[in-house]
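Student: Pulled these features from Swiss-Prot for this protein:
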BINDING   C14, C17, C34, C37  Zn(2+) 1 binding site
BINDING   C86, H89, C105, C108  Zn(2+) 3 binding site
BINDING   C97, D100, H114, H117  Zn(2+) 4 binding site
DOMAIN    271-475  domain 'B30.2/SPRY'
MUTAGEN   C144 to S  No decrease in level upon treatment with hydrogen peroxide
MUTAGEN   R169 to A  Reduced cell viability upon peroxide and saponin treatment. Reduced affinity for phospho-L-serine; fails to translocate to membrane and reduced cell viability upon peroxide and saponin treatment; when associated with A-180 and A-198
MUTAGEN   L176 to A  Monomeric; fails to translocate to membrane; reduced cell viability upon peroxide and saponin treatment; when associated with A-179, A-183, A-186 and A-190
MUTAGEN   M179 to E  Disrupts membrane translocation. Reduced cell viability upon peroxide and saponin treatment
MUTAGEN   R180 to A  Reduced cell viability upon peroxide and saponin treatment. Reduced affinity for phospho-L-serine; fails to translocate to membrane and reduced cell viability upon peroxide and saponin treatment; when associated with A-169 and A-198
MUTAGEN   L186 to A  Monomeric; fails to translocate to membrane; reduced cell viability upon peroxide and saponin treatment; when associated with A-176, A-179, A-183 and A-190
MUTAGEN   L190 to A  Monomeric; fails to translocate to membrane; reduced cell viability upon peroxide and saponin treatment; when associated with A-176, A-179, A-183 and A-186
MUTAGEN   R198 to A  Reduced cell viability upon peroxide and saponin treatment. Reduced affinity for phospho-L-serine; fails to translocate to membrane and reduced cell viability upon peroxide and saponin treatment; when associated with A-169 and A-180
MUTAGEN   R220 to E  Fails to translocate to membrane and reduced cell viability upon peroxide and saponin treatment
MUTAGEN   C242 to S  Disrupts oligomerization and membrane translocation upon peroxide and saponin treatment
MUTAGEN   F272 to A  Disrupts membrane translocation. Reduced cell viability upon peroxide and saponin treatment
MUTAGEN   K279 to D  Restores membrane translocation and cell viability upon peroxide and saponin treatment; when associated with K-433
Amino acid sequence: MSAAPGLLHQELSCPLCLQLFDAPVTAECGHSFCRACLGRVAGEPAADGTVLCPCCQAPTRPQALSTNLQLARLVEGLAQVPQGHCEEHLDPLSIYCEQDRALVCGVCASLGSHRGHRLLPAAEAHARLKTQLPQQKLQLQEACMRKEKSVAVLEHQLVEVEETVRQFRGAVGEQLGKMRVFLAALEGSLDREAERVRGEAGVALRRELGSLNSYLEQLRQMEKVLEEVADKPQTEFLMKYCLVTSRLQKILAESPPPARLDIQLPIISDDFKFQVWRKMFRALMPALEELTFDPSSAHPSLVVSSSGRRVECSEQKAPPAGEDPRQFDKAVAVVAHQQLSEGEHYWEVDVGDKPRWALGVIAAEAPRRGRLHAVPSQGLWLLGLREGKILEAHVEAKEPRALRSPERRPTRIGLYLSFGDGVLSFYDASDADALVPLFAFHERLPRPVYPFFDVCWHDKGKNAQPLLLVGPEGAEA
């Protein structure tokens, strides 16, 4: 039996334009297309020079496309069959086979391969199938909409990737640039110090060398005198011996002490590298925020200076708190005027020898009335000192987490906040040239937040020391 009528036409049709092949080419995966159709659909080659097969998505090289002469000859032969007639029997295609979804002639339907199939007159099949087109069109439109959304999402993600990479490269370049500037300045400073030491040591050593050479010359002269005296007659020998030996003893007594030069240069060790890292850490911090305390938020017992950069707890009886929800009525605390909501920020607070305090940030929506529960879930991220020696982080727990006691109690605290990285870090900033990490919260903070300062109760004068905000010119006295 020959192939079913219509199936040959289907097999010789391009899967892209659904028409008979025109200049058919075959890809490496085995699928065939009109050359023009493939060029239109495949688009520009990828980085490796390949295009994707529209049927199976397999990569194929455009230069490997081969003209399919056998297909071309079959198409040419099929084109000679009158349109609407069976390729095998040349009879009109008047019957529709539902089972094979193909038009067939009467001979194929009654005697050929479609005998016994579900068959309909072509006119009836046309009317029935035409009613199904709107539903199929709707399905096609819905599929297009879904794919268009997918395309939009991918295009947006592509833009996001480009922007993320651009920002990453910018941040890397900026930070590494700062590191290079810092290290170049440090290298220059150390080189100048080494040159200074070399110069001073050279002058001192040359001075010592001149003195020693002069003394050595005296010793050699005395050696010659002794040799001359040894050859003298008895009387002259005895007369000169006492003079010569007396002079020799005087010269020996004036012997210059051995040179002792103390060269003061840093020892290049792991500790040196650690010190450089700490100094570089400070150099990479953003510029100091110029914060001021917000008096309207301060507990009634707190006194804020006219400059807004000094706050202390008064030992005088405080008036009752007002009704302003922005004011702390139980916690002896205050926030900064400035709210922070994006980017990087760094500020410093002089705590001096104050034995109790807490610093950090508070969410703008966090309550300020009543007793504060100082944990992140309540909008507070704090580091504090108690009893003058115990640093503690106010983490999500019943009690604050006590940290390892530092070698020395910090007198100045540095706080670094990065919304992009989701980090709030605390540092011992007592050394003007270096920062020592103390603790860090790693989480995405709500926006905005306010710098928070818990001055704590004065404790009958034991904790009366102020908190001072540090500006570019230093802390207020």
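Quick reminder: no glycine exception, Cβ is built from N, Cα and C everywhere.
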Student: Here are the mutagenesis positions: L176, L186. Which has the lowest count of other Cβ atoms within 10 Å?
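Tutor: Fewest other Cβ atoms within 10 Å, among the mutagenesis positions L176, L186, is found for L176.
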Student: Quick check: which same-chain residues outside C14, C17, C34, C37 lie with their CB within 8 A of the centre of the Zn(2+) 1 site CB atoms?
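Tutor: Nearby residues not in the site list: P15, L16, L18, Q19, F21, D22, F33, A36, L38.
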Student: For a quick check of packing: other C-beta atoms within 10 Å of the C-beta of C37 (Zn(2+) 1 binding site), how many?
Tutor: 21
Student: When you measure from the Cβ of R169 (mutagenesis position), how many other Cβ atoms are you left with inside 10 Å?
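Tutor: Counting Cβ neighbours of R169 (mutagenesis position) within 10 Å gives 10.
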Student: Going by C-alpha positions, which of the recorded positions (H89, L190, C242) is nearest C17 (Zn(2+) 1 binding site)?
Tutor: H89
Student: Taking just the CA atoms, what is the gap between C34 (Zn(2+) 1 binding site) and H89 (Zn(2+) 3 binding site) in Å?
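Tutor: That separation, Cα to Cα, works out to 28 Å.
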Student: Distance check, please: Cα of R169 (mutagenesis position) against Cα of C108 (Zn(2+) 3 binding site), rounded to an integer number of angstrom.
Tutor: 70
Student: For C97 (Zn(2+) 4 binding site), just give me the three-state DSSP call.
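Tutor: Looking at the DSSP assignment, C97 (Zn(2+) 4 binding site) belongs to a strand.
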Student: Using all protein chains shown, find which of the binding-site residues C14, C97, C105, C108 scores highest when you count other CB atoms within 10 A of its CB.
Tutor: C108
Student: I'm trying to understand the geometry here, so how far is the Cα atom of F272 (mutagenesis position) from the Cα atom of C14 (Zn(2+) 1 binding site), in Å to the nearest whole number?
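Tutor: So the alpha carbons of F272 (mutagenesis position) and C14 (Zn(2+) 1 binding site) sit roughly 74 Å from each other.
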Student: Minimum Cβ neighbour count within 10 Å among the recorded positions C86, C144: which residue?
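Tutor: Relative to the other recorded positions in C86, C144, C144 has the fewest Cβ atoms within 10 Å.
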Student: Going by C-alpha positions, which of the recorded positions (C37, H114, H117, M179, K279) is nearest H89 (Zn(2+) 3 binding site)?
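Tutor: That would be H114, the closest of C37, H114, H117, M179, K279 to H89 (Zn(2+) 3 binding site).
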Student: Near H114 (Zn(2+) 4 binding site), which of the recorded positions C86, C108, R198 can be found within 10 Å, Cα to Cα?
Tutor: C108
